[in-house]
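Asker: Sequence annotations record features per position, and here Swiss-Prot assigns domain 'SH2 1' to 14-106 based on sequence analysis. The mutagenesis experiment Arg41 to Ala is recorded by Swiss-Prot, whose note states: Loss of interaction with FCER1G and TYROBP; when associated with A-194. Annotation comment: Swiss-Prot describes 167-258 as domain 'SH2 2', evidence class sequence analysis. Mutagenesis annotation in Swiss-Prot: Arg194 to Ala, described as Loss of interaction with FCER1G and TYROBP; when associated with A-41; the structure shown retains the original residue. According to Swiss-Prot, the feature domain 'Protein kinase' maps to 365-625. As annotated by Swiss-Prot, active site, proton acceptor applies to Asp488. One mutagenesis experiment named in Swiss-Prot is Ser544 to Tyr, and its note says Constitutively active protein tyrosine kinase activity. Causes an immune dysregulation disorder. Treatment with SYK-specific inhibitor ameliorates the disease phenotype.
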Amino acid sequence: MAGSAVDSANHLTYFFGNITREEAEDYLVQGGMTDGLYLLRQSRNYLGGFALSVAHNRKAHHYTIERELNGTYAISGGRAHASPADLCHYHSQEPDGLICLLKKPFNRPPGVQPKTGPFEDLKENLIREYVKQTWNLQGQALEQAIISQKPQLEKLIATTAHEKMPWFHGNISRDESEQTVLIGSKTNGKFLIRARDNSGSYALCLLHEGKVLHYRIDRDKTGKLSIPEGKKFDTLWQLVEHYSYKPDGLLRVLTVPCQKIGAQMGHPGSPNAHPVTWSPGGIISRIKSYSFPKPGHKKPAPPQGSRPESTVSFNPYEPTGGPWGPDRGLQREALPMDTEVYESPYADPEEIRPKEVYLDRSLLTLEDNELGSGNFGTVKKGYYQMKKVVKTVAVKILKNEANDPALKDELLAEANVMQQLDNPYIVRMIGICEAESWMLVMEMAELGPLNKYLQQNRHIKDKNIIELVHQVSMGMKYLEESNFVHRDLAARNVLLVTQHYAKISDFGLSKALRADENYYKAQTHGKWPVKWYAPECINYYKFSSKSDVWSFGVLMWEAFSYGQKPYRGMKGSEVTAMLEKGERMGCPAGCPREMYDLMNLCWTYDVENRPGFTAVELRLRNYYYDVVN
């Protein structure tokens, strides 16, 4: 999305941010307009795109750089590049469609920072409000949702933010739009946008010399929006921004957003009851002073005597009150927050957690088919009747015939760990049942283990895998902060709720550390998954969050290998010898270099120099934001 792509260019001295074409030309004039002088700016048409402005024969030439679906950048019909900087470097050696070679970058003057676009100023608040309203999340659940799904939320907000803008009137008729525009002031350039039909087209209604003009806004096959024969835009707010600077095919520029009738009539409680205007020439220069209004608070009225044509008292990018559109869920793919396992079932204050987490067996129904089995027994799908809802659950059932007290102790130890954990990226325990067998009742993750899912779905793209391993790193960061060591982190113990939602499971080997401890020391060597273990675990029986980081590196290797077994064909002792020699597993085929570099960082031999999950999660997050957008 725009924000992350722009962030990746901010370090370039010749990147000017969200400036207009005219501003770019002024800068090139300042630089002497010599052939090959160039600068880079943010695209005002395409989300995540850029524009290249080049001087040649005393004229400025402009090229749109679009971000492709695979995350590369290209001028239309040209070669794809990993970044805008790479594209500029290439065209300094090959014109390849440009009017001339790029010879000299025009750098920002001292003290000048890249100009911020209107969406960057508002998106954080819009995202937060959208997540709060849509999923009723608060606190850590809200923060986790924003971090893990930020690219998707940015895209969602960018393409639907118009629903919250005062100039968007939704599904009203042509006649209604004319009546609305003609109410109140008759300022030239007063406008509104309405939805025309279900095909995604709109209409711009513009007041000029007392008449209402109608311009159709069509959506092409690629989703771009434009008036007939006009420039194409990714979003309505970009279109409005553009035509507030220049008419460019309209009879005049957009000047005054036409408010909804309730606000125009000055109804009590309407957020913008005062008639207002803003001067022509665009929105970006004025949006810097924007502050997101607190719920229930009006923005202060302009001081008396101020000149309405030159002083802005109405921000066209200020969201109006009210909920987001009801059809939004139909326009996007499901996010983790849409599932019933994103929040704990006990997050609802009306759902009372049973004392000592023991559940009533009569409220639990089990299916006959097994989801899986192991030394402990079996796992079955079930349904648990809570106070308000019936919850789909996974039930780990202890073998009855063995009557082994050690197995029971292990199950209860796992339950003891799980009852203390509450995070969207960790399988939560609902409770335990003592009936025909001991049962551990947990959240259900329908798609099963990550390794098996990837083995069967090799079409899954890298960015989807990065999304999932990032979620695992978020869950592990939570464990680290909560002073728990997992000790069995592997792809087989990551369960998928959906193709885009992973949860860490299987806490049978997990240990809680005391506040004064940073590692757990086992007394004896058990049935350990040695191929996932750090050297200090094997050599000294020491386990910490840093040893979980080593295991996470192996999990990443499994994920990018589409579920292959690590160190295939090797015995545990051979793996240990290999690690002692400083050797590591090779890069999986097709795995991004940045991800393999992170694996090797996780496999740092010296535990003191190995990063913790705070650093690992942040590095993954930044890379994930970059490739997904």
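Keep in mind that glycine also has a Cβ here, set from the backbone N, Cα and C atoms.
Although substitutions are noted, the structure shown does not include any of them.
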Asker: Express the distance between the Cα positions of Arg41 (mutagenesis position) and Arg194 (mutagenesis position) as a whole number of Å.
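Answerer: Cα to Cα, Arg41 (mutagenesis position) and Arg194 (mutagenesis position) are separated by 31 Å.
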Asker: Under 8 Å Cβ-Cβ from the residue listed as 'active site, proton acceptor', six or more apart in the same chain: what's there?
Answerer: Asp506, Phe507, Gly508, Leu509, Ser510, Pro529, Trp532, Ser551
Asker: For the domain 'SH2 2' (167-258), what are the DSSP-based totals of helix, strand and coil residues?
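Answerer: Final tally across the stretch: 19 helix, 30 strand, 43 coil.
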Asker: When the number of other CB atoms within 10 A of each residue's CB is tallied over all shown chains, which of the mutagenesis positions Arg41, Arg194 has the maximum?
Answerer: Arg41
Asker: Please compute the mean pLDDT of the model over the domain 'Protein kinase' (365-625).
Answerer: 92
Asker: Sorted by position, what residues of the same chain at least six away from Ser544 (mutagenesis position) have a C-beta under 8 A from it?
Answerer: Val485, Leu513, Asn518, Tyr519, Tyr520, Val607
Asker: Where does Ser544 (mutagenesis position) sit by DSSP, helix, strand or coil?
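Answerer: Going by the DSSP assignment, Ser544 (mutagenesis position) belongs to neither helix nor strand, so it counts as coil.
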Asker: Give the helix, strand or coil assignment DSSP yields for Asp488 (active site, proton acceptor).
Answerer: coil
Asker: What three-state secondary structure does DSSP assign to Arg41 (mutagenesis position)?
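Answerer: Its secondary structure by DSSP: strand.
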